[in-house]
Amino acid sequence: MSEVESREKEPDAGLSPDIVQATLPFLSSDDIKNLSQTNKYYNTLLDFDHSKILWHELFHKAFGTLKTNDEPFQGRNSAEFKTCTETILREAFPTLSWQEVYQLRAYDAKFYSWGYLKHGRLGYTASSNNELVATSLNGPSPRFKYGVNTPTEVPWFNSRTTSRTSNFTPSEDPLSAIKKDGDEIIAQVSSGGFSFQILTESGNLYSSGSTFSGGLKGPGPSGSQHDYNPFREMIHNMERSYPRITSRSNGSTVNTTGTFSGRRMSGSHPSTAYEPGNATTAQHITIDSGGAPAASPGGSHSGVPRTTMPSMGPHENIYSQIEMLERSANKAVPGNNHIRRMFARNSFPLYSGRDENLGSFNDIQFVAVSSGRSHFLAMDTDNNIYSWDSTESDQGVKIEFANLPSRATNPILKIASGWNFNCCYIYKVGLVAWKERDAIQKGESFAFAKYEIVPNTNDVNGDSRIVDFACLQDNCVFFINNNGDKLWKYHNGLNQIVDLNIVGKLCKINACFASLVLFTDTHCYTLKVTNGDVDKDSLTELDINENVISVASGDYHTVALTERGHLYSWGIESQDCGCLGLGPSEKIVNELHIGNWEGQRNIRVVKPTKIELPEDYICVSVTAGGWQTGALIIKKH
C-alpha cells in the first residue's frame, strides 16, 4: 500500500476529529494520553506538541475548578465558555500557545495569603515566614501581631517546581513531566472560616493551620452522636488490659499504665506483667497502707512478689503503635508544619474495625474542594464525596444519599459548601443540600446524609436547567437557570423568586455569610443578606472601572478579581486582622483616607479599592473566608 493510500485509510482507524473533540471533556488526562498512543491516527490527532484543542482541554481539567460552584455551568446566556483563570491568562499572555499557558499556570502560580494570623490559618505564623516584612504585620508591638495586611507568599514545596518555570529538556514529554511534579503544583485553593484548603494537580489535599473547624460543629453527626473512633477504642482496650491497683487505705485505684518511680515492670505483655509464673491474668492488686502488695479478694494467687512491682523508671510506651498510625495520617508540607495533608477515613483500613493491615494506606485522589465556615467538602476521581465536618477528627467521611439513583447513571456534577451545610448538584436529580448526617458505626465506610432536594432543579435541557447556585446557611440556596431573568431562593422547603431591579441576564452568582454577588452579562451587583433574607434596598452596582469576573467573600469583607488580574477589596477589616490587604490600618485611615475606624480596632472601607501587588504580578484566582483572603499570583516574565 502506498503512503497516500495509507493516509487516506487512516481516518477509518478511529472516530472523526469532531467526535474525539466532543469526548475530551469526559476523559481524564491519562485517558487522553492513552488514547493518543493507540495508533498513528489518534497520535496525530491528539498531538501533545502541537494540538491547541488538546492543551486547552487539559488546562480546563487541571485548573478550571469545574467540579465546584466557583465556576457556573455553561448556560444559554453564556458566550464561549472560559474559566476565570484562562480569561486572565489569555488577556495577559495573548501570544502564548495553550501548552505554554498550561505550563505557566502549573509552575508560576504561587499561593499568597493575608489576614488573621491565629492558629496559623494563613499557612504560616509571624515568625515562621521569611517573606514577611515588619510593615506587613498589624499589631501593638513587635512581639504581638494580629494579622498580615498585604499579600504574602506562603511557604510551599521547595523543589524543582520552584525553579523549573516550565523549562523541559528536549527528550521530556511535557505532560508526563507535569504529572511527576503534580504533588507540588497547586490546582485550587478554597477558604473556610479558619483555614485554607489546597488541592494539588495530582489530587492531594492540604489544610492550613492547626484547626479547620475552629472548635465549631459542622454538618456532621446529628445531635449528640459521634463517629466510631478506632483510636479511642484501641486506647481503651490497651488500658483495660493492664491491671488496676487498689489501695487499702482509701480504696482508690491506680491504672498501671502510668509512670512509676522504680524499676520497669517485668514481662513483655500487659496481661502478664504482674503474674508470677504465667498465672492467669491479674485483674486487681491491692496495696496496704505501707505499700506492700497483697492478693485482691477472690484472686487466684496468694500474693504478688515484690519483684514484680515496678521499682525504677517508666514502662515502655504502650501507645507507640497508635502514635505511629497518627503520624502516618499527619503529613506536613516539607519545611512548613502549618500546612498538613488531609486524608479520608477510607484511606485507613483501621477505621473499618479490622485488625489486619492497620498500617496500610489507600491514596484517594481528589479533583475538587469547597469550604464552609468550619468544614469542607471534596470530590474524588471516582465521583465520591467526602466531608470534613467534625471537631473530633481530621479525617473526611464518605457521604452517600439513601434512595437516590446510582452515581453510574446520575453522577455528582458540582459540589459546594455553605456557612453550616453542604450542597451538590446531581445529574437529573438536582440540587441536594444537607446540614446533618448519620454517625459512622464500627465497620461502616460511609455515612448517609440527611438531605433535602431543592424542587424543580432537575431539568438538564430546558428553561429551568440550573446554570449556577450559591449557598448561605441553614440549607438556604440561591440559584439561577437558563432563562437568566430571575433569582431563585430555596429555604425551608420552598422556592421563592427574589425580584430585583437589575440590568442584563443573570449568568453567575456568589454568596457568603452576609453577602450575595450577582453577575449579569453586562453588570455586577452586590446585596446584603441577613439570615437568608435579601435586603433589596442594598442592591449596589460594583464601582470598579474594570471587568470583574470573580468575587470571594469572608465574614465581613469582599475581594473582586478582574479580567486583567487585578484585585479590589472592601468591607470590614475586623480586629485589625489585615484581611483587606490594603496595608497598615493607620495608612488606610490617615494617609490614603479610604477607610474609617468602627470601634477600637475595626476598619470599614466602603468603596472597592485596588490591592497593590508588586509590579508585573497578576492574580489568577482568589478566595476568602472568615477573616482571611488567599490568591494564586503569577509574576509576568
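Any Cβ shown, glycine's included, is placed from N, Cα and C.
Nothing has been swapped: the model has the original residues at all the noted spots.
Residues or ranges marked as domain 'F-box' in Swiss-Prot: 14-63.
Quoted from Swiss-Prot for the published mutagenesis Leu24 to Pro: In saf1-5; impairs the interaction with SKP1. Other Cβ atoms within 10 Å of the Cβ of Leu24 (mutagenesis position), summed over all protein chains shown, number 19.
If you draw a 10 Å sphere around the CB of Leu35 (mutagenesis position), it holds 19 other CB atoms from the protein chains shown. Leu35 (mutagenesis position) falls within a helical segment according to DSSP. Swiss-Prot lists Leu35 to Pro among its mutagenesis entries, and the accompanying note reads: In saf1-6; impairs the interaction with SKP1.
Quoted from Swiss-Prot, the note on mutagenesis experiment Arg263 to Lys is: In saf1-4; impairs the protein stability; when associated with K-264.
Gly372 to Val appears in Swiss-Prot as a mutagenesis experiment; the accompanying note says: In saf1-1; impairs the protein stability. According to DSSP, Gly372 (mutagenesis position) sits in a coil region rather than a helix or strand.
In the three-state DSSP assignment, the secondary structure recorded for Ser387 (mutagenesis position) is strand. All protein chains considered, the CB of Ser387 (mutagenesis position) has 25 other CB atoms within 10 Å. One entry in Swiss-Prot concerns the mutagenesis experiment Ser387 to Phe. Its note says: In saf1-2; impairs the protein stability.
Quoting Swiss-Prot on the mutagenesis of Leu580 to Ser: In saf1-3; impairs the protein stability. DSSP assigns Leu580 (mutagenesis position) to coil in the three-state reduction, placing it in neither a helix nor a strand. Residue environment of Leu580 (mutagenesis position) contains 30 other Cβ atoms, counted within 10 Å of its Cβ in all protein chains.
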Query raised in the report: Cβ-Cβ under 8 Å from Gly372 (mutagenesis position), same chain, 6 or more residues apart: which ones?
Result: Gly192, Gly193, Gly218, Pro219, Ser417, Gly418, Trp419, Asn420, Phe421, Asn422, Cys471
**Report entry** Cα-Cα distance linking Leu35 (mutagenesis position) and Leu24 (mutagenesis position), given in Å to the nearest integer
**Finding:** 10
Query - the domain 'F-box' (14-63) [mean pLDDT, rounded to integer] - result: 77
Report summary line: Rounded Cα distance, in Å, between Leu35 (mutagenesis position) and Leu580 (mutagenesis position) is 47
Query raised in the report: Taking just the CA atoms, what is the gap between Ser387 (mutagenesis position) and Leu580 (mutagenesis position) in Å?
Result: 29
